[in-house]
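**Student:** One structure coming up, written as structure tokens, with questions to follow.
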Amino acid sequence: MTNIRKTHPLMKIINNSFIDLPTPSNISSWWNFGSLLGICLIIQILTGLFLAMHYTSDTLTAFSSVTHICRDVNYGWLIRYLHANGASMFFICLFLHVGRGLYYGSYLFLETWNIGVLLLFAVMATAFMGYVLPWGQMSFWGATVITNLLSAIPYIGSDLVQWIWGGFSVDKATLTRFFAFHFILPFIVAALAGVHLLFLHETGSNNPSGLSSDADKIPFHPYYTIKDILGALMLILILMMLVLFSPDLLGDPDNYTPANPLNTPPHIKPEWYFLFAYAILRSIPNKLGGVLALVLSILVLAFMPLLHTSKQRSMMFRPLSQCLFWILVADLIILTWIGGQPVEHPFIIIGQLASILYFMLILILMPLVSLFENNLMKW
């Protein structure tokens, strides 16, 4: 009798992706984040669905509907904080996943990498629109400031902004369309993640050494299923600790004040996971220049395969490149800190220096050091 797992059209896809998939025997815990991102996405879609059942996307009732969810709906507070902090966990996993890709040269899988960059943009767009929905002060002013950046586009800018707003300011039309997009985008993200996986399974996984692992593959199940379950339990533990002990740790207190177009908060800032990009945006005194730098801060990832000058794929055996990589990580942490600070001395100059260093490291220093390491190998 033939095994249904290997013959049934649907089961066959699952089998070849999660059960009999030949996997390198030496992939470390850094390879856990793909599955963790999948779990995060499922958590976000499920909690979001239940929140949408009680939420109203109207400027007059949005804020009070969120309050109603927290106070009157059974376990509404849990669903709301799982969704809010789930987004933070999502981005932590995303940053670590991208960092792993940069460190081990996974970006040389071109299709997988490019869809990954597209996924990053899609998730960032989803998170931004989700932050607008509670209609607190930071929701309203964050939406106003970020959408206004599009007015820097020459000629069509101001028309484009009004088209997105659906009027002359962020209002009911804006909130309604943001809710609609926030609902549909995660499903697009899920579809893209499927394509991401499809392309990955065309080539097989990379591994820490960056060398071919064809000679030493093991089945995904049970070895990596059990490893992924351990990762998932750790993720859920951290998420539940956040949700149950300090649910507002990563939020902004200003968002507990209903949106008021007549009163601007002293410091407008996005959620913590956008602060590094926000710091880069603010470090350039010109509006259009700032917007370009903001987009490039993420889009620069798409150029990584072109900037790869080393003869080795991974950084595992390249100590100089490792040094620069960890300087880049430290630089991103500094940018995140600066993004949350007021625009005054010394934060302005620190932000500008950190922004310059960010682009210099990726575009100039790392490719040059890789070439230098190639020459060192000849000795």
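Note that Cβ sites are derived from N, Cα and C of the backbone, with glycine treated the same way.
According to Swiss-Prot, the heme b b562 binding site annotation covers His83, His182. Look at Swiss-Prot and you will find His97, His196 tagged as heme b b566 binding site, backed by similarity to another entry. Taken from Swiss-Prot, the feature ubiquinone binding site covers His201, and the record attributes it to similarity to another entry. According to Swiss-Prot, the natural variant Ile92 to Met carries this note: In strain: Isolate SO-2000/12/28-1. Quoting Swiss-Prot on the natural variant Ile334 to Thr: In strain: Isolate SO-2000/12/28-1.
Tell me about the setting of these features in this model.
**Tutor:** Every protein chain shown contributes to the tally, and the Cβ of His83 (heme b b562 binding site) ends up with 21 other Cβ atoms within 10 Å.
Within 10 Å of the C-beta of His97 (heme b b566 binding site) there are 20 other C-beta atoms, taking all protein chains into account. Reduced to three states, the DSSP call for His97 (heme b b566 binding site) is helix.
Its Cβ taken as reference, His201 (ubiquinone binding site) is surrounded by 14 other Cβ atoms within 10 Å in the chains shown. In three-state terms derived from DSSP, His201 (ubiquinone binding site) belongs to a helical segment.
Annotation for Ile92 (variant position): spatial neighbours Tyr273, criterion Cβ-Cβ under 8 Å with sequence separation of six or more. Taken residue by residue with DSSP, Ile92 (variant position) is part of a helix.
Cβ neighbours within 10 Å of Ile334 (variant position), excluding its own Cβ and spanning all shown chains: 19.
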**Student:** Just the number: how many Å between the Cα atoms of Ile334 (variant position) and His196 (heme b b566 binding site)?
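**Tutor:** Given the Cα positions, Ile334 (variant position) is 31 Å from His196 (heme b b566 binding site).
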**Student:** For the C-alpha pair, I'd like the distance in angstrom between His97 (heme b b566 binding site) and His182 (heme b b562 binding site), rounded off.
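**Tutor:** Distance (Cα to Cα, whole Å): 23 Å.
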**Student:** Can you give me the same-chain residues 6 or more apart in sequence from His196 (heme b b566 binding site) with a CB-CB distance under 8 Å?
**Tutor:** Thr112, Ile115, Gly116, Leu119
**Student:** Going by DSSP, is His196 (heme b b566 binding site) part of a helix, a strand, or coil?
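**Tutor:** In three-state terms, His196 (heme b b566 binding site) counts as helix.
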**Student:** Give me the count of other Cβ atoms within 10 A of the Cβ belonging to His182 (heme b b562 binding site).
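**Tutor:** Its Cβ shell of radius 10 Å holds 21 other Cβ atoms.
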